[in-house]
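Asks: Copying in the features that Swiss-Prot gives for the protein in this structure:
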VARIANT   Ile48 to Val  In strain: CLIB 556 haplotype Ha2 and CLIB 630 haplotype Ha2
VARIANT   Ser172 to Arg  In strain: CLIB 556 haplotype Ha1
VARIANT   Ser212 to Phe  In strain: CLIB 95, CLIB 382, CLIB 388, CLIB 556 haplotype Ha2, CLIB 630, K1, R12, R13, YIIc12 haplotype Ha2 and YIIc17 haplotype Ha1
Amino acid sequence: MSVINFTGSSGPLVKVCGLQSTEAAECALDSDADLLGIICVPNRKRTIDPVIARKISSLVKAYKNSSGTPKYLVGVFRNQPKEDVLALVNDYGIDIVQLHGDESWQEYQEFLGLPVIKRLVFPKDCNILLSAASQKPHSFIPLFDSEAGGTGELLDWNSISDWVGRQESPESLHFMLAGGLTPENVGDALRLNGVIGVDVSGGVETNGVKDSNKIANFVKNAKK
């Protein structure tokens, strides 16, 4: 497994995050999203209800088994004790852990034995991306997002792409991108240097609720 292909996806990775209903999860699966994300950080507006989390997990596993298509449940955490993360991983059947705090992704990966997506903030965390490129860790994907994450704040894509292009081996730098993505701009995001996947939450919502049409259009535009 490599940083790019541990999910088994042959194209760009598409993650729909902040799911809070089985209906939205079913839409994401039917639209061919690769990764379904649930917020496991307490007291956030998109924090998942435990009952719904288990139902979404069952949907992901049933879809994977029936279709043979790799789909994964991603649990999003932020500066939570490893033991608490492990408890929810086991309870919800989480496949991939996404870390949005100051955690050491290596420590959590070793403790949990799971793939990790690590949120990076540009430009302060560029050294983590460079280190990952040189070490080629297994089952690890960097993710550029805003400091808070889930705010819909549009990142400075051009600065990130320009920075990648200036590096000694730009072809070795791969990461997912989040922050302000929508069905309308996701195609442009995937054409930037280094981007191998996209992560959306608010960009597929209407009045704070996941919108099936927006989810379907986002995935379609990302995959075409």
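Just so you know, glycine gets a Cβ as well, placed from its N, Cα and C.
Original residues only.
Worth saying up front: this structure is predicted, and the values here are computed from it rather than measured.
Are these features on the surface or tucked inside, and what are their neighbours?
Replies: Secondary structure at Ile48 (variant position), as computed by DSSP, is coil.
According to DSSP, Ser172 (variant position) sits within a helical segment.
DSSP assigns Ser212 (variant position) to a helix. Around Ser212 (variant position), the same-chain residues six or more apart in sequence whose CB sits under 8 Å from its CB are Glu23, Ala24, Cys27, listed in sequence order.
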Asks: If one looks at the chain holding Ser172 (variant position), which residues at least 6 apart in sequence have a CB under 8 angstroms from its CB?
Replies: Ala133, Ser134
